[in-house]
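Asker: In case it's useful when we look at the structure, here is the feature table from Swiss-Prot:
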- His116, Gly117, Leu118, Val119, Tyr124, His129, Pro130, Ser131, Tyr132, Glu170: S-adenosyl-L-methionine binding site (BINDING)
- Arg166: substrate binding site (BINDING)
- Asn111 to Arg: No effect; when associated with R-112 and E-165. Activity increased to the level of that of ICMTB; when associated with R-112; E-165; Q-187 and R-188 (MUTAGEN)
- Tyr112 to Arg: No effect; when associated with R-111 and E-165. Activity increased to the level of that of ICMTB; when associated with R-111; E-165; Q-187 and R-188 (MUTAGEN)
- Gln165 to Glu: No effect. No effect; when associated with R-111 and R-112. Activity increased to the level of that of ICMTB; when associated with R-111; R-112; Q-187 and R-188 (MUTAGEN)
- Glu187 to Gln: Activity increased to the level of that of ICMTB; when associated with R-111; R-112; E-165 and R-188 (MUTAGEN)
- Ser188 to Arg: Activity increased to the level of that of ICMTB; when associated with R-111; R-112; E-165 and Q-187 (MUTAGEN)
Amino acid sequence: MTEIFSDTSIRQLSQMLLSLIFFHISEYILAITIHGASNVTLSSLLITKHYALAMLLSLLEYLTEIILFPGLKQHWWVSNFGLIMIIVGEIIRKAAIITAGRSFTHLIKINYEEHHGLVTHGVYRLMRHPSYCGFLIWSVGTQVMLCNPVSAVAFAVVVWRFFAQRIPYEEYFLNQFFGVQYLEYAESVASGVPFVN
C-alpha cells in the first residue's frame, strides 16, 4: 500500500492532475477569449460523463497496478515519453485553436456564419484537423505518462474511433460551406488522424 505514496506515484499523479487542469482551463479561457464570455458555456471545459468515466477508470487501473505490480510504474523513460506526448499534443491543439480563431468551435457548425473562413495556413497547412491530432496525442500521452498499458490502448482506440466518425460528418458541412475550395484542400492535406482520410 505504501507504493501509492511513493515518489513515482506522487510525480505521475501530480503531472496527470496538472495536465488535466491545464488542458480544460486553457480550452475554456481560449473559447472565452476568441468568442466572448456571453457565447461560451461550461461545455467548453470539455468534460462529459463518458470522459470523466474514462479518466476514473484510468485512475483505477493506475492504483490497481501500482499496488499489484509496482515495478510497472517505474519505467521513467516511458513516463517521460508520455509527458512529452502531452506537451506536443497541447502545442498542436492550441496552435490549431489560435490559428483558426473564430472559425474554431468545440461543436460542429452545421450552418454557415459570416465569420467562418477556410483556414489553410499555419498548422492547417500540415493537417486538416490539427486539434483532433493534438487531442489524440494528448489523451494517449496521459496514459503513457501513468504507465497504464490497458488505458493507453483503450484511449487510443476510443479517441481514434470518435474522430474517425466525427471527421466525415464535419467535412460534409465544410464541403457545403466552401465547395471546391475545401475539396482541393482535403485532397492535398492529410486529416491529421492516422488512417482517417
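Glycine too: its Cβ is placed from the backbone N, Cα and C atoms.
Although substitutions are noted, the structure shown does not include any of them.
Locate each feature and note its surroundings.
Answerer: Around the Cβ of Leu118 (S-adenosyl-L-methionine binding site), the same chain contributes Ser103, Leu174, Phe177, Phe178, Gln181, Tyr182, Tyr185, each under 8 angstroms and 6 or more positions distant in sequence.
All chains included, 15 other C-beta atoms sit within 10 angstroms of the C-beta of Arg166 (substrate binding site). Annotation note: Arg166 (substrate binding site) sits in a helical segment as assigned by DSSP.
Over all protein chains present, the Cβ of Asn111 (mutagenesis position) has 8 other Cβ atoms lying within 10 Å.
On its own chain, Tyr112 (mutagenesis position) has Gln176, Phe177 as residues at least 6 apart in sequence with a Cβ closer than 8 Å to its own Cβ.
Counting every protein chain shown, the Cβ of Glu187 (mutagenesis position) has 8 other Cβ atoms within 10 Å.
Cβ neighbours within 10 Å of Ser188 (mutagenesis position), excluding its own Cβ and spanning all shown chains: 10.
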Asker: Could you tell me which of these recorded positions, His116, Tyr124, Pro130, Tyr132, Gln165, has the fewest other Cβ atoms within 10 Å of its Cβ?
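Answerer: Selected from the recorded positions His116, Tyr124, Pro130, Tyr132, Gln165 on minimum Cβ neighbours within 10 Å: Gln165.
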Asker: Give me the CA-CA distance between Tyr132 (S-adenosyl-L-methionine binding site) and Arg166 (substrate binding site), in Å, as a whole number.
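Answerer: One finds 10 Å between the Cα atoms of these residues.
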Asker: Listed S-adenosyl-L-methionine-binding residues His116, Gly117, Leu118, Val119, Tyr124, His129, Pro130, Ser131, Tyr132, Glu170 - what's their greatest C-alpha to C-alpha distance in Å?
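Answerer: Between the outermost Cα atoms of His116, Gly117, Leu118, Val119, Tyr124, His129, Pro130, Ser131, Tyr132, Glu170, the distance is 19 Å.
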